[in-house]
Amino acid sequence: MHNQAPIQRRKSTRIYVGNVPIGDGAPIAVQSMTNTRTTDVEATVNQIKALERVGADIVRVSVPTMDAAEAFKLIKQQVNVPLVADIHFDYRIALKVAEYGVDCLRINPGNIGNEERIRMVVDCARDKNIPIRIGVNAGSLEKDLQEKYGEPTPQALLESAMRHVDHLDRLNFDQFKVSVKASDVFLAVESYRLLAKQIDQPLHLGITEAGGARSGAVKSAIGLGLLLSEGIGDTLRVSLAADPVEEIKVGFDILKSLRIRSRGINFIACPTCSRQEFDVIGTVNALEQRLEDIITPMDVSIIGCVVNGPGEALVSTLGVTGGNKKSGLYEDGVRKDRLDNNDMIDQLEARIRAKASQLDEARRIDVQQVEK
């Protein structure tokens, strides 16, 4: 694998969302948002637990009503992952969920109310040591900024964000992160670039309302990838009109591709052609589903023929190179065995699980030695 220098991240202050550190060099946190009715406690808890299983660091929950706030109390008691309450329009809901142990408040300054209401929310957050996310969105800019700029622009999003950053500064509150989201990739990227030069608080990245599973993943990969490659961003959400679990998977895939943070298996697979000696696509799809529980970072190359297979296998944790009836299995760049093409999936799953256990044990021993 090419020896790329690590991305130099923007310096920022640190806050904590529950027990998850955000900013100041902490691992970039991946989060999602529930799409159940919050008042359906069972469904919401089940979805949050599903997000936890695929690695969500933080989960946001919409709390649109006081009934939802009461449901939030019950939800919080049944999950372990830190929860962010998404609050719009009614500041009193923010005060209520703060009583119930919320880990972070997300407010949209364009619709939460006047300065006095914001002050009440901030005072409550300070008293209970709850961080705030200032969530600026191109679709809900303040009316005066809409009139001033005519349309959402990077300068408009920046002015909205700075207006409320300044407000929190005047209230001597510094436990916050900021987002300036837009559905347009260029608008979002430039807004974040401008904001990154103005403040040193952590930045939450996102391309809002990005689209369905395919188009939304592409937009997010481009927008977030550009910013992350420049060292901008401390936490992220991939917004998809899809199962929230997919948001977490895509988020980790983006970080994995940039070598910022790895979780689970990085599959390297050829797009296939008539040279393939076994069903590459079927093998990859099956293994991705079967091995979702593996969190050990490792590269697995699955190549259908000998044209590129050996080269990819040399730089993979495990690699398969297609051959006639049997395919070569490489481990850490060394050819170890041959696998029957008719039983490829089961054999490879077993080898990957064994390798993951081996790597986990080696890391455990390393940690013990360091602690001594």
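Backbone N, Cα and C atoms are what each Cβ position is placed from, and that goes for glycine too.
Using a 10 Å radius centred on the Cβ of Cys273 ([4Fe-4S] cluster binding site) and all shown protein chains, the other Cβ atoms total 10. DSSP assigns Cys273 ([4Fe-4S] cluster binding site) to coil in the three-state reduction, outside any helix or strand. According to Swiss-Prot, the [4Fe-4S] cluster binding site annotation covers Cys270, Cys273, Cys305, Glu312, on the basis of sequence analysis.
What Swiss-Prot says about the mutagenesis result for Gly322 to Asp is this: Loss of activity. Classification of Gly322 (mutagenesis position) by DSSP places it in coil, neither helical nor stranded.
Following the DSSP three-state reduction, the secondary structure of Gly328 (mutagenesis position) is strand. There are 19 other Cβ atoms within 10 Å of the Cβ belonging to Gly328 (mutagenesis position). Quoted from Swiss-Prot, the note on mutagenesis experiment Gly328 to Asp is: Loss of activity.
Swiss-Prot lists Arg335 to Cys among its mutagenesis entries, and the accompanying note reads: Loss of activity. Reduced to three states, the DSSP call for Arg335 (mutagenesis position) is strand.
In the structure as shown, the Cβ atom of Gly322 (mutagenesis position) sits within 10 Å of 23 other Cβ atoms.
In sequence order, Pro271, Thr272, Arg275, Gln276, Val280, Ile303, Gly304, Val307, Asn308, Gly309, Gly322 are the residues of the same chain, not among Cys270, Cys273, Cys305, Glu312, whose CB sits within 8 A of the CB centroid for the [4Fe-4S] cluster site. When Cα-Cα distances from Gly322 (mutagenesis position) are compared across the recorded positions Cys305, Gly328, Arg335, the shortest belongs to Cys305. Summarising the environment of Cys305 ([4Fe-4S] cluster binding site), the number of other Cβ atoms within 10 Å of its Cβ, over all protein chains shown, is 19.
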